[in-house]
Structures are given as structure tokens and as C-alpha cells.
Amino acid sequence: MPAARPAGAGVGLVDRYGRRATDMRLSLTDKCNLRCTYCMPAEGLEWLSKQAVMSASEIVRIVGIGVGRLGVRELRLTGGEPLVRHDLVDIIAELRRNHPELPISMTTNGVGLAKKVAPLKAAGLTRINVSLDSLHEETFTKLTRRPFLDQVLAGVDAAWAAGLGPVKLNAVLMRGINDAEAPSLLAWAVERGYELRFIEQMPLDADHGWTRRNMITAAEIRDLLSTDFVLTPDPRARDGAPAERFEVRRRVAGSGAGLGPVLGTVGIIASVTEPFCSDCRRTRITAEGRIMSCLFSREEFDLLVLLRSGASDDDLARRWQDAMWLKPKAHGMDHVGLDAPDFVQPDRSMSAIGG
């Protein structure tokens, strides 16, 4: 068992390896209106009760502690699907009133987004990420088990038009399903000014069917894109970001340099094969108020029970600091590589953690 956080560990959310968490990922709900194959079962998942999930006032208080006392500088709202929460706009508005300069972004599947973009922007949302794995209706429906592609595309366009940019798109490639679509998806994104990020499938599916063999790796993604594009490393500093970014140029046939102008950027998030644990600066709070220092942690620390028992902000801050001090060196274990023989997949799926 790792040693407890020493008294002289300093302020903020620091772990025993010297990393400082400044990026807060907060899940608003475990509920979702899609059933993506790499995240959720087709049927039968039991949602948390309303009482088990943090209320709006509890969310606002926890964020206030993170920002005001513990050095949180960025907030991302996640789910589940945050748009299914009826008080989402009110939550964002209150967070914005309390923290006028805080970047507040949100990850969404985009279903119903077009109708909610204007109030979200007015409330103070800064930026948005939308999950989009395919532009083909049949493939999209196969992956998400719901026929909502048109709604998602409308939401992406509405977010861009409302100024919630840069709009980022997240795509998970599945072998034999949508991997061949990678070049056309990138072409579509850069043409419209969106930043596409390809994400290696992680072992966070509810069915526990993930295998390293079936995953499309970052190296394979680069190879798929190289048929149509030339990728060169983005000169901007990565600064702890999960995505390795590349400038995108169209591959030009014939003599000469063989490069066209820069069309945009693409990101590749290689959590499995090229992990970035040593630079991680994230702290995660689940919808029921539990601290997870890593997506793959099997250990959780309950803030909500403490909060509801009358704990002070100082008490909650100390509990949060103690939890983050125990953050493992890599991937929820003290080794690098999710395909290591002793890796144990967390019980929670991505929807129950918050992406």
C-alpha cells in the first residue's frame, strides 16, 4: 500500500511522482442515449438513481473547491451524455458566474445538440467535443446501435456556427467496421475546419470484450491516413495534452516536394500503445462524486458521502489531495502498457466513469 500523503506535499493536486493535476473531468450523469459497442452493452445497463448522482449545487461546490483551493485551471463536463441532464444549462451558468475566466468545455455524442447550442453558449460554455465515428448511416448505426447520425452532424455544424470552437471530433476506429473510413473522415473534417482526433479503443467497454489484437493502433492509424495525406508533427508544445497532433497536407503525386498546403490538424490519442501517463494532469470525478485519479483505477475515493455528511471545504480538499497523491505511475498500475499480462480491466465502463 503506498504511503499516505505527507504533510509537506504542498498545495494543489500533486501525486507522489511529481505530477500536478490542473485539468478536471467531471461526469454529470451515467445515462446515455446511444449504446456504442466499445462502451456500453446493447441492453440491460442499470442507471444510477437520482439520489446517487451529484446535484447541481454539489457539482458547483466541488468545482469551486477544485478551482479556488486546489489549482484546477480547466474543466471538462462529461457523461454518460451530459445533454440528457435537464439542468445542464443552469449548472454551466452557475459555474460561469463563479469562475468567469475558467475554460469550460464539454464532451457530447451530439444527439440533440443543435437545439441546445444557443443556450449552452449563452450560459458560458467555452468549447465542445463531439464523438463521431462514421459519416455513413449504416456504419454509424452499427457502432452506436441508434440511427441518429443526422442529429449528430447537425449538432456539429450548429456548435461551429455558434462559436464553440475549435470544434473537436473524437473517433474510435474499429477493425473491419470503420477503419477504412479514416482518410475520408479526416478529409471531411479538415474541409470544414474541425479538428479530428482518432482514439485507440481502450478496455473500458461494459461487455469486457476488448482485446489488444482487435484494436486499431496509433501506428495503424497513421498508416491508414498516409494513403491520402502527409502528417508532420505539430510544432506547438503538447503541454500534457492526450493527443499527439499533426499538421495535415494532401499527398500530391508527381515530382517535387509532394506536399500541398496545410489543411488543418489531426490528433491521435494512443492511450494503449504510446501512453502519456508521465505527463498526465487530469483528475476525474464520477457522476456519484467519486474521485478517480486515472481512467483505469480500481480504487475510488468518495467525496459525495463526505460532502453530504457536513464536511467543510477544507475536509473535502484534503480528501481530494489524499486521493490524488495515490495516483498510480501508469494506467492504474505501476507499469506501462494495457496489454501487460497482469492488467485487470476496471469494473466501470467509460460511460460510468466519464470520458
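Cβ coordinates come from backbone N, Cα and C, glycine included.
What you see is the original sequence, not a version with the noted changes.
Source: prediction; values computed, not measured.
For ARG25, ARG76, THR107, LYS168, ARG282, THR283, ARG284, the entry in Swiss-Prot reads GTP binding site, with the evidence type sequence analysis. THR107 (GTP binding site) has a Cβ environment of 20 other Cβ atoms inside 10 Å.
Residues annotated as [4Fe-4S] cluster 1 binding site in Swiss-Prot, with sequence analysis given as evidence: CYS32, CYS36, CYS39.
Residues or ranges marked as [4Fe-4S] cluster 2 binding site in Swiss-Prot (evidence: sequence analysis): CYS277, CYS280, CYS294. DSSP assigns CYS294 ([4Fe-4S] cluster 2 binding site) to coil, not to a helix or a strand.
If you look up Swiss-Prot, you'll see 16-242 marked as domain 'Radical SAM core', on the strength of sequence analysis.
Reduced to three states, the DSSP call for CYS32 (mutagenesis position) is coil. Here Swiss-Prot describes CYS32 to Ser as a published mutagenesis experiment; the accompanying note says: Loss of activity and loss of ability to assemble an Fe-S cluster.
One mutagenesis experiment named in Swiss-Prot is CYS36 to Ser, and its note says Loss of activity. Still able to assemble an Fe-S cluster; when associated with S-280. Shown in sequence order, ASN109, SER131, ASP133, LEU143, THR144, ARG145, VAL172 are the residues of the chain, 6+ apart in sequence, with a C-beta less than 8 angstroms from the C-beta of CYS36 (mutagenesis position).
Quoted from Swiss-Prot, the note on the mutagenesis of TYR38 to Ala, Pro or Ser is: Loss of activity. All protein chains considered, the CB of TYR38 (mutagenesis position) has 24 other CB atoms within 10 Å.
In this view, CYS39 (mutagenesis position) is surrounded by 25 other Cβ atoms within 10 Å of its Cβ, with every protein chain counted. DSSP assigns CYS39 (mutagenesis position) to coil, not to a helix or a strand. Quoting Swiss-Prot on the mutagenesis of CYS39 to Ser: Loss of activity.
Under its mutagenesis annotations, Swiss-Prot gives CYS277 to Ser the following note: Loss of activity. Neighbour count (other Cβ atoms within 10 Å of the Cβ, all protein chains): 18 for CYS277 (mutagenesis position).
DSSP assigns CYS280 (mutagenesis position) to coil, not to a helix or a strand. Within 10 Å of the C-beta of CYS280 (mutagenesis position) there are 21 other C-beta atoms, taking all protein chains into account. Under the heading of mutagenesis, Swiss-Prot lists CYS280 to Ser and annotates it as follows: Loss of activity. Still able to assemble an Fe-S cluster; when associated with S-36.
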Give me the mean pLDDT over the domain 'Radical SAM core' (16-242), rounded to a whole number.
93
Fewest-neighbour residue among recorded positions, criterion Cβ within 10 Å, set CYS32, CYS294
CYS294
Sequence-ordered recorded positions within 10 Å (Cα) of CYS280 (mutagenesis position), taken from ARG25, CYS32, TYR38, are none
Please report the Cα separation of ARG284 (GTP binding site) and CYS277 (mutagenesis position) in Å, rounded to an integer.
14
Please find, for ARG25, ARG76, THR107, LYS168, ARG282, THR283, ARG284 as listed binding GTP, the greatest distance between any two Cα atoms, in Å.
21
